[in-house]
Amino acid sequence: MGSVPVPVANVPRIDVSPLFGDDKEKKLEVARAIDAASRDTGFFYAVNHGVDLPWLSRETNKFHMSITDEEKWQLAIRAYNKEHESQIRAGYYLPIPGKKAVESFCYLNPSFSPDHPRIKEPTPMHEVNVWPDEAKHPGFRAFAEKYYWDVFGLSSAVLRGYALALGRDEDFFTRHSRRDTTLSSVVLIRYPYLDPYPEPAIKTADDGTKLSFEWHEDVSLITVLYQSDVQNLQVKTPQGWQDIQADDTGFLINCGSYMAHITDDYYPAPIHRVKWVNEERQSLPFFVNLGWEDTIQPWDPATAKDGAKDAAKDKPAISYGEYLQGGLRGLINKNGQT
């Protein structure tokens, strides 16, 4: 008997271009679509977003295919290279031959220069980015920093849509998501094709599905993901696991667990997982994070009436820095070092 086909999740394509404009009614129409998606499977594709995705994929592929093992070691985060004491988040996440196939390069806010107040203090979760040699990778840093601000701009527009969807002012989220303080990160993940593929790099779920990364909720306010046109993601629904169709023309967007916390799970963080697929592909998430001290008081949108924004009585306010530290630590403890 053949395997039972997995249902396809409802993941709508939403035209987000009105969120860059001034037409309030069109913005509210987008907000209603975001609201419906957020309370269904929790995912939607943002289209007409204004970001050059072929350029993003092409430049990322050029970097992934040209960086050497020695360069990866020189850029490695502390979890892999103990000499790099200050690199907790930013840097290269190494593959381990025979054990771990996925590899990635993470970079943070380009505003975090050596004279930034949070770097000088220093404050956890803030790091100065490390970059490969410009002579060996000409233009890579310029590309990466430009992409950061391109996707930051898109994310700001989408956050305006989320704010309207929740009955808030448009700047409800963006006032906490500022260029000089945001802890948002870009991760350029490579899933390679390998022959043979190392068995220890393949995990098996309780239902027998082979996985590259086990179930989890994202540690973010929202996540804005570009991925290759290779189906790999699954979302957990009341009807069971469902496939999220791949679409390399849009950004796949979902709420993270901070959004779930502050909305009292009105917008939950969808539980999802990454299937094992032995095919060369990219997964390039932008984890949208607020600033270190930014704190949003939780409330229950479902019970707010007549403009009232009642606090969720059993949900304490958590600063974003505290949330991010604990969330990333918990994810590593659960699923291992990426």
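Each Cβ is built from the backbone N, Cα and C atoms, and glycine gets one as well.
Around HIS49 (mutagenesis position), the C-beta neighbours below 8 angstroms that are at least 6 residues distant in the chain are VAL16, SER17, LEU154, GLY250, PHE251. DSSP gives HIS49 (mutagenesis position) a coil state; it is part of no helix or strand. HIS49 to Leu appears in Swiss-Prot as a published mutagenesis result, with the remark: Strongly reduces the catalytic activity.
Annotation for HIS64 (mutagenesis position): spatial neighbours LEU188, ARG190, GLN282, criterion Cβ-Cβ under 8 Å with sequence separation of six or more. In Swiss-Prot, a published mutagenesis experiment is listed as HIS64 to Leu, annotated Reduces the catalytic activity.
Under the DSSP three-state reduction, TYR93 (isopenicillin N binding site) is assigned to strand. Per Swiss-Prot, the feature isopenicillin N binding site maps to ARG89, TYR93, SER185, TYR191, SER283; the stated evidence is similarity to another entry.
In sequence order, LEU108, PHE112, HIS116, ARG118, ILE119, LEU183, TRP292 constitute the residues six or more apart from HIS126 (mutagenesis position) in its chain with CB-CB distances below 8 Å. Recorded in Swiss-Prot as a mutagenesis result, HIS126 to Leu carries the remark: Strongly reduces the catalytic activity.
On the 0 to 100 pLDDT scale, the domain 'Fe2OG dioxygenase' (182-290) averages 98 in this prediction. The domain 'Fe2OG dioxygenase' annotation in Swiss-Prot covers 182-290.
Secondary structure at HIS216 (mutagenesis position), taken from DSSP and collapsed to helix, strand or coil, is strand. Listed in Swiss-Prot as a mutagenesis experiment, HIS216 to Leu is described as follows: Impairs the catalytic activity.
Feature annotation from Swiss-Prot assigns Fe(2+) binding site to HIS216, ASP218, HIS272; the stated evidence is sequence analysis. Sequence-distant neighbours of ASP218 (mutagenesis position) (same chain, 6+ residues apart, CB-CB distance under 8 A): ASN254, CYS255, GLY256, SER257, ALA269, PHE287.
Quoted from Swiss-Prot, the note on the mutagenesis of ASP218 to Leu is: Impairs the catalytic activity.
The C-beta environment of GLN227 (mutagenesis position), restricted to residues of the same chain at least 6 apart in sequence and closer than 8 Å, consists of LEU233, ALA246, ASP248, LEU252, ARG281, GLN282, SER283, LEU284. For the published mutagenesis GLN227 to Leu, Swiss-Prot gives the following note: Does not affect the catalytic activity.
Under the three-state DSSP scheme, GLN234 (mutagenesis position) falls in the strand class. Around GLN234 (mutagenesis position), the same-chain residues six or more apart in sequence whose CB sits under 8 Å from its CB are VAL6, ALA9, THR209, TRP241, GLN242, ASP243, ILE244, HIS272, ARG273, VAL274, LYS275, listed in sequence order. According to Swiss-Prot, the mutagenesis experiment GLN234 to Leu carries the annotation: Does not affect the catalytic activity.
Swiss-Prot lists ARG281 with the feature 2-oxoglutarate binding site, giving sequence analysis as the kind of evidence. Secondary structure at ARG281 (2-oxoglutarate binding site), taken from DSSP and collapsed to helix, strand or coil, is strand.
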_Helix, strand or coil at HIS126 (mutagenesis position) [DSSP, three-state]_ = coil
*By a simple count of other Cβ atoms within 10 Å, which of ARG89, HIS216, HIS272, ARG281, the recorded positions in the record, is least packed?*
HIS216
*Work out how many Å separate ARG89 (isopenicillin N binding site) and HIS216 (mutagenesis position) at their Cα atoms, rounded off.*
19
_Other same-chain residues whose Cβ falls within 8 Å of the Cβ centroid of HIS216, ASP218, HIS272, the recorded Fe(2+) site, in sequence order_ = TRP215, GLU217, THR223, ASN254, ALA269, PRO270, ILE271, ARG273
*Tertiary neighbours of TYR93 (isopenicillin N binding site) (same chain, Cβ under 8 Å, six or more apart)*: ALA76, ILE77, ALA79, TYR80, VAL102, GLU103, SER104, PHE105, CYS106, GLN337, THR338
